[in-house]
Structure formats: C-alpha cells, structure tokens
Amino acid sequence: MEKSNRSLKDLDLNALFIGDKAENGQLYKDLLNKLVDEHLGWRKNYIPSDPNMIGPEDQNSPAFKKTVGHMKTVLDQLSERIRTESVPWHSAGRYWGHMNSETLMPALLAYNYAMLWNGNNVAYESSPATSQMEEEVGQEFARLMGYDYGWGHIVADGSLANLEGLWYARNIKSLPFAMKEVNPELVAGKSDWELLNMPTKEIMDLLENAGSQIDEVKKRSARSGKNLQRLGKWLVPQTKHYSWMKAADIIGIGLDQVVPVPIDSNYRMDIQALESIIRKYAAEKTPILGVVGVAGSTEEGAVDGIDKIVALRQKLQKEGIYFYLHVDAAYGGYARALFLDEDDQFIPYKNLQKVHAENHVFTEDKEYIKPEVYAAYKAFDQAESITIDPHKMGYVPYSAGGIVIQDIRMRDTISYFATYVFEKGADIPALLGAYILEGSKAGATAASVWAAHHTLPLNVTGYGKLEGASIEGAHRYYDFLKNLKFEVAGKRISVHPLISPDFNMVDYVLKEDGNDDLIEMNRLNHAFYEQASYVKGSLYGKEYIVSHTDFAIPDYGDSPLAFVESLGFSEVEWRHAGKVTIIRASVMTPYMNQRENFDYFAPRIKKAIQADLEKVYASVNQKENV
C-alpha cells in the first residue's frame, strides 16, 4: 500500500477550530462564502446556453415573496430552537461530559460544501468525487492501523461498524463448511473441529483458489442460514458497547452466543479469564467465533491488552484453537496516530517521548502514554478488523463511523452486487456499495473526513498532536480532581477519581466523608449530575456540565469492587446497592492541554461544583423539613 509521507512540523491546532468564542469566526465565514460562491459558479457554468428556470418575474411575484418570507420565518424558528436547546460543547473548559467537542473547521467546511451536491456514495455514478474520497479515506484508515493489504470505508457510526465486523467474522468462519459442500478437496482431511478453527488468512487463501466456484461457496456459507449455531461464542469484555448485543441479534448468531469476559481493576479485559473461558469451551468442543478487544471503552476510556490477546491467540493456535479478532476502537482508534512517524512506521517506545517532544505533542515533559497502552496499539495490525469513528476522536461532524479490515480479500465474503448501482466486474475507481452494509450514504461525510485527514496527517505531526492535546487535558483534569474537597451544610465532600486515564476519559465520584451507605452516595452523585446537566434548567447558563453512568453488577460483575472498597464501603454494602453511580467526562477539548487555559477554568469549575452541591443539599434539607 502506498505510504503517506505528509507532514506538518509547524501545525497550529488553534487555526483549525472556529474557537470557544468564535475567535476564528470570520475566517470560517470567509472560507464558507468562497466555497458557496464556487458552487454557485459551478451551477451557472454547466451548459451556459441553457435558459434560466427562475426569472425576475417569478422572483417579484407576491407568491414568491410570501414563500421566501415563510421560509425565513421557519429558519428563524429553527435557529431559536437550536440556540436555546443545544449543548455548548464547543466550550474550552465548561463541558466535561460525552464524546463531543469542537469539530475541525476544514471538516465542517467540507461537509457544508459537499452537501450542496448531495452525493450518494452507494453508487459511483451518483458521486464520483466523494466516492473516490471515501476510497482514499479507507486506504488512510488501513495505513493508520498498519495494514499493508487492508481496506476500509465510512459507516454511519460505530454500532454499524461493529455489526459489520461481526458479519465478516460470521461469514468467514462458515466458509470452510461451505467449501466442504462445494469442493471437498479444498479442505480434504480436516475434521469439523479443524474447519471451525482455521485461521482467517488460510480461509482467504482457499477462497481465492476456489476460482469459478467462489459464488457457490458463498451461497453455502452463513448467508444461507446454515451452521449459525455451530460457529461458536463471541467473547466481549464486560466494558462492551451495547451495540454488540444488537449485532448478535441482527446477524443471527443470537444473544446466547455472546459471552462477557471479566475485566481487571483497571477496567481492561482480564486475559487470564479470557484464556480460561476459551479453554472451557474448547474442552466442550465449542469453538470461539471471535474475541472483541476494546481501545477506549465507552465509560472508562480503558484500552484492553490487544497485544496480550494476540499472544494468547498465537499460543492457542499451536493447540489447534483459533478465533477472529476485532478491535472496537470506535473511541480510541485515532490515537494510533500518536505512535506513527512521517513514514507511517510505528515509533519504538524508547524514542516515543523524544519524538513527541520534537513534534510538540505535549506541552510538558511527562510520560502520558503508559507502556501497556503503547503495546496494545502496536498490536492493532494483528486484528482482522477494527472499528474507528471519525465523529469521535477524528473531530468531524456526525455521522461518521468507520471500519477497516486487515485483508482486502475479506470484502468478497460479504459482497452483493446490483447492476443498477454497482455492476459486478465494472471498471469503477471506487466500488463501495457492493462491499458495505449500508445503502444510500452521504458523500458529504466522506468529503468531511477526507478534508480532516488531509489537513491533519494521520501521524505524530498531525492527528497525533490533536490526540495528545486531549490526553494531556485529561491528565490535568484528573490531577485537579484528586485533591478537591468541599464544605457543604456542615459536611465535607471529597472527590475520588476512578483510575488514571489510559486515554482521555476521567471518571469520579463525590463522597460525603464518613458515609458508609453506598446507596446514599449513589443518590448524591445522581443528584449532582442532575444539577450539572440538562435535567435541571437550561444548559446555556450552566458553568459546569457533566454526564454520568452506573457500574452495575449485571454488567460489570465485581470489577468495581476494589474501587468501592477503596472508598470505605464493604463488600456486603456493594452487593446490597448493586451498583456505583459515576460522574463521567470524555475530555475531548483541544484547549485544556495548555496550563494557562486550564488554570483559568479550574477555580471556576470548583466554584460551580460547590454551587451545585449546595443546591443538592438544600433540596435534601427542604424535603426532610416537609
């Protein structure tokens, strides 16, 4: 695959956002006006001899003017509603909630521009420009993940990308049985157990050698509905995204085949538990369809030991056990740019801090990247497929998810052709529709991601700096929270962060000193969340905005127990409460890496927390006095 040698040594992230206070607003308007003018000129210059369809007489008619007035009224109403009811997550240091932040100006401009053409990337003939851009984005995804022969594309979101990953795994795992039906010689001498444990590359090699029988083999695969219950278990960590359950339902393997793997005290997959589960099923002759490792879990930002999962697979393969590996890096995928040099080579760990310093990835000389996180990202290239969401850490507008596969030949296991949109065998520069789950899809999304990638190279000189700004901001926030204490209504409330971030997610709880009732602590945190969110009053006037979640026993097992016990609660109390309520922050703001910026907001955040806690306790006291 052709390498990207693009580099921006003097990149200034401040030039790429509209800005907290619209500091670059005029630049945005100038660029947008230029692009709109170019589109209008494009319309006028297409067959200029054609007559105008709308004349001065039309434009001066009462009905025309009335219609324009009505349209303006509707747009005024739209503007008022959006300005009144939207979340101010553009804020540099006020929004500490979901995976939202400033979006890149080039991505916004590209989307605004390309949507004027309304291209549909399902078919090249309806979107030649943006279909080729999406093909290029897919190649860039593959380079980012270290795939020499990979392929990728944009999807609506990470949920669909995960579903597509399971679709690949299901169909590939079923192919050996299909080959046995169509051409037994391809898999001669292999038992059913061996067929269920064939490595993906070996299956792809056999499919490639099936020649004219490929279509017949595909017909006899899992897409026919055969052997779905024979393919085995789909193992996911307890920190899984909820989309995996939906995917198992839709793909047809069933929820009973989805097995949660315990996580450790750092909220990463417990590799020993994973091995035990696999060996237990192997002893019962139940295969493992696949394993999901997460890079940037939704609620903790934890990065599973992908390298350890790969090492386990290599060990088990010697014993005749093999599983498909999918990395759900919807959240953390772009962080791999932190580890790639300008030649797309993975930077040795011993050189990483030096390279980061040379490229101004962090403002302070600290070790923000944990060795185990580095090792996990290095092993990405061993996974068969990876989910990556540009609309998260790619800082592009919704809706833009993505999936990338290790071997471009895998596309043939899920392909469908329709002559009116993508004819089989046609010589088309970007044939997307035949190899994806979705039908119609916005060309503007591809333009948006393409513009972001071409403004910020997917290496340490570009996106690495943006991811680094987020990570450094998260560490500043974590360190700030560690020492916070508040006096409210004669009580002392302390802040207890969950864990040091693997990525940029910071979770914490508020605990009243001396409280030994976990249910009461959960109530406090939920009440605080309500004060600091949309639940209580307009968001536009709130000085500190957060999100929350629950770590509950049905989903997490006892993995939160160590944290709960560190707060002074007993195991009995943990089982009685059944959950711990957490305040959760995805620190995506690109501004909090700067010490001066953070130091401005820190005391104001503390003041806002104090005010919200006072409201919480005032409400409690009022109820008690009624």
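Keep in mind that glycine also has a Cβ here, set from the backbone N, Cα and C atoms.
This is the original sequence, none of the listed changes applied.
Listed features, source Swiss-Prot:
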BINDING   Gly158, Ser159, Thr298, Asp389, Pro390, His391, Ser440  pyridoxal 5'-phosphate binding site
MUTAGEN   His241 to Asn or Gln  Almost complete loss of catalytic activity
MUTAGEN   His241 to Ala  Complete loss of catalytic activity
MUTAGEN   Tyr398 to Ala  High decrease in catalytic efficiency
MUTAGEN   Tyr420 to Ala or Phe  Complete loss of catalytic activity
ACT_SITE  Tyr420  active site, proton donor
MUTAGEN   Ser586 to Ala  Increase in catalytic efficiency and substrate affinity
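Looking at His241, His391, the recorded positions in this record, the fewest other C-beta atoms within 10 angstroms of the C-beta turn up around His241. Within 10 Å of Ser586 (mutagenesis position), judged by CA to CA distance, lie the following binding-site residues from the set Gly158, Ser159, Thr298, Ser440: Thr298. Here the CA atom of Tyr398 (mutagenesis position) lies 10 Å from the CA atom of Asp389 (pyridoxal 5'-phosphate binding site).
Cβ neighbour count for Thr298 (pyridoxal 5'-phosphate binding site): 22 (other Cβ atoms within 10 Å of its Cβ, all protein chains included). Shown are the binding-site residues Gly158, Pro390; of these, the residue with the fewest other Cβ atoms within 10 Å is Gly158.
Counting in whole angstrom, Pro390 (pyridoxal 5'-phosphate binding site) lies 8 from Tyr398 (mutagenesis position) by their C-alpha atoms. The recorded positions considered are Ser159, Ser440, Ser586; of these, Ser440 has the fewest other C-beta atoms within 10 angstroms of its C-beta. Of all Cβ atoms in the shown protein chains, 16 besides its own fall within 10 Å of the Cβ of Tyr398 (mutagenesis position). Neighbours of Asp389 (pyridoxal 5'-phosphate binding site), defined as other CB atoms within 10 A of its CB across all chains, total 29.
Taking the C-alpha positions, the distance from Ser159 (pyridoxal 5'-phosphate binding site) to His241 (mutagenesis position) comes to 8 Å. Across the structure, Tyr398 (mutagenesis position) and Ser440 (pyridoxal 5'-phosphate binding site) are spaced 16 Å apart at their Cα atoms.
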